[in-house]
Every structure is written in C-alpha cells, then in structure tokens.
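Undergrad: Once you've had a glance at the structure underneath, I'll fire off some questions.
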Amino acid sequence: MTDVVIVSAARTAVGKFGGSLAKIPAPELGAVVIKAALERAGVKPEQVSEVIMGQVLTAGSGQNPARQAAIKAGLPAMVPAMTINKVCGSGLKAVMLAANAIMAGDAEIVVAGGQENMSAAPHVLPGSRDGFRMGDAKLVDTMIVDGLWDVYNQYHMGITAENVAKEYGITREAQDEFAVGSQNKAEAAQKAGKFDEEIVPVLIPQRKGDPVAFKTDEFVRQGATLDSMSGLKPAFDKAGTVTAANASGLNDGAAAVVVMSAAKAKELGLTPLATIKSYANAGVDPKVMGMGPVPASKRALSRAEWTPQDLDLMEINEAFAAQALAVHQQMGWDTSKVNVNGGAIAIGHPIGASGCRILVTLLHEMKRRDAKKGLASLCIGGGMGVALAVERK
C-alpha cells in the first residue's frame, strides 16, 4: 500500500465568538492556511491535484466554499476543490479523503483541512419564500440548527454531554478540574511560544491605517481557577453539570495540511512531518455522541497494530469535559500525553476546522518532542467519531 505523508501543517489562531475573526468569511480564513501550508512545504500552487476543506456552516457562504478558498489562495482554476461536512469531524475527514485519493492514484498532492466562521453563521426565515399571510414568523439560527443541534432527539449538543456525564459517572467537580487544567496548559503553552510555529497570521482590515495581524488564540482564559468556574450555573439542564466553562466555545478559524505520497515527497526533496499510519470512522448512539472517539480510536489503533499504551502523544478534542473524561476512562491511555498544550475548552472549537486544527497541533508538538506515535480523534454531532494515527520516523 502507498505510504501517505504530511509535509506541512498550518493553522490560524482561533478567534472567539464575535471576536477578531468575526468579519472574515470562512473561505478567506481557509485561503490563508492553504497558501501558508503550500509555502511552508515549498509546493507550487499548480502542483496541487485537489483541495478538500471541511466547513459545516455553509448557509450564505456561496457555492463550494473550499473552491473559493483555493482560488483566493492563488491556486489555478484547473485545480478542483471539494467542501465536506462531517460536522466536528470535517477537518480530519478531509485529510482522510486526501489520503484515500493518493492511495488510489487519483491524486499526487492534496491540500486538506477545514475552515469555519461560527460568528458569521446567518439566521434564516423558513417558509419566507412563499410569504406569510398572517401571524408571526420565527428566525432560525443556522449555527445552532446546523452545527449544535441533535436532530434525532431534538436537543442541544450540551444535553448529549449531560447524558454522558450521567452514564459514566462524571461529576461536576471532575469536569471543572479538567477544564481548569485545559485552560492552564493552553495559557502556559501560549506564554512559552509553543503555538507560534503552527500559527499563520491573519491580517484584519482596520477602518483606519494598516491591517492588524491576528496571531494569538484569543479564547484562552488567563489565570483560570477552579473557584472562578465552580460558581457557574449549568448551561443546558438546571439540574445538570455541564457549564459554559467546562464546554468548548463557539469559535472561528482554519487549518490545513499538505498531503502526498512518500515517493512524491522524496522526489521533491521534502522531509515529512509524519506518515499517516491509519485512520477510522465509527458510529455511536446520538444521545451519547461524545463517546465517538472510543470506537474510532480503537479501530484506528487496531489497523496500525498499536495499543493505547504505544502512543507518545494524543490530541483528543474536548467538545465537553464530560465526554473527554469519559473517553479517557474508556480508552485507559496515559492522560499526561493527551492535549499537552490544552484543548478545545481553552483554545476553542471552530467546528469545521477543529479536526485539522488538532492534527496541526499534534504534528508540531510531536516534532518538538521527537515523539514517534500520535493520534488525533474527535466526537461528532449526530453520534460518530473519527480518528487518525500518525508516525514519525
């Protein structure tokens, strides 16, 4: 089987909801990382076979946002592009599809990743095309209905986290402690400059003067403490345990990697960041969608012929502290090797981009530590999981 490698990885800093990136459309964020990933790899735009980008909230974004991002990044019109939506797994699924295309001989070099601007998701007015004869009409928030709502049980993703907390005995205290840990790790990583290499600046136009370079994750809480979190009320169930502080945020950002065969990398004289060892997808009950990483990770590890104990480093997305803790409980891996620089609770969760964002962070930290075996995994709204294993020589 063809060995598939990742030769470069880049992401934007993650913006908070209504923050620095709020006015930058998702395709423009995608263009920034596509261009940066190619430049870092030393690959020319015309050498690219295809661009695959995840984006969940596409209402009002225009035709095929991935194609828009590719064109804005300077790729020639002859290079095709595809937008995919696998909710929170979109950015990682894009990388899997890139690997598929290369292994099948359909492509030589693929740029894959994800982009999202949750701040810009529009409200829509269902039924308005035919008009309203009388009575009130209701605006629907596409961010919630298309990104955060369990269509099968008609409740918010937060309720699925409450379900996990009850089923696996995850207490409020444990969730808050986990969230504080994520924030503290991310704050320390920021101060140590650990994200600097993976982040490409986004130029934010100003009303007057030169654009401002946005290059620092702005959702991270400085000086987070258990006391500051423990007083918050539950966000989804009055008698529940999930709060705004022990859940991930609503965020904006993008990430991309350049994928090719090991033979192509050798031909071009490129040193891979890692080889894609295996990947897997899985389904679970939508009521406990946060458990998706368990079967997906087990499947990916089995295909790689690894055990959880073989892993040197992991990025396991923190949609909610409750589900992250339950996943760690079920997998039995060394949690000191998981999200060592904080996770989505601190950094943020721009849903279409997060799959690739955690992969980018994983690859850069593996390089820093000279780690050999890594795993990226996410839960997915609707009851699924994705996981991808990478190896450095």
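Sequential numbering from 1, following the chain as shown.
Each residue, glycine too, has its Cβ placed from N, Cα and C.
Below are the features I grabbed from Swiss-Prot:
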- CYS88: active site, acyl-thioester intermediate (ACT_SITE)
- HIS349: active site, proton acceptor (ACT_SITE)
- CYS379: active site, proton acceptor (ACT_SITE)
- CYS88 to Ser: Almost complete loss of acetoacetyl-CoA thiolase activity (MUTAGEN)
- HIS156 to Ala: Almost complete loss of acetoacetyl-CoA thiolase activity (MUTAGEN)
- PHE219 to Tyr: 2-fold increase of acetoacetyl-CoA thiolase activity (MUTAGEN)
- PHE219 to Ala: About 50% loss of acetoacetyl-CoA thiolase activity (MUTAGEN)
- ARG221 to Ala: Almost complete loss of acetoacetyl-CoA thiolase activity (MUTAGEN)
- SER248 to Ala: About 40% loss of acetoacetyl-CoA thiolase activity (MUTAGEN)
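Neighbours and distances for these, please.
TA: For CYS88 (mutagenesis position), other Cβ atoms within 10 Å of its Cβ number 34.
With a cut-off of 8 Å between CB atoms and residues at least 6 apart in sequence, the same chain places CYS88, SER248, GLY249, LEU250, ASN251, ASN317, GLU318, ALA319 near HIS349 (active site, proton acceptor), listed in sequence order.
Of all Cβ atoms in the protein chains displayed, 34 besides its own lie within 10 Å of the Cβ of CYS379 (active site, proton acceptor).
Taken residue by residue with DSSP, HIS156 (mutagenesis position) is part of a strand.
For PHE219 (mutagenesis position), the same-chain residues lying six or more positions away in sequence with a CB closer than 8 A to its CB are VAL14, GLY15, LYS16, GLY19, GLY249, ASN251, ALA346, ILE347, GLY348. Look at PHE219 (mutagenesis position): DSSP puts it in coil.
The Cβ of ARG221 (mutagenesis position) lies under 8 Å from the Cβ of GLN183, GLU187, ALA346, each of these being in the same chain and 6 or more residues away along the sequence.
The Cβ neighbour count for SER248 (mutagenesis position), using a 10 Å radius over every protein chain in view, is 27.
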Undergrad: Measure from the CA atom of CYS379 (active site, proton acceptor) to the CA atom of HIS156 (mutagenesis position) and give the result in Å, rounded to a whole number.
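TA: Answer for this pair: 15 Å between alpha carbons.
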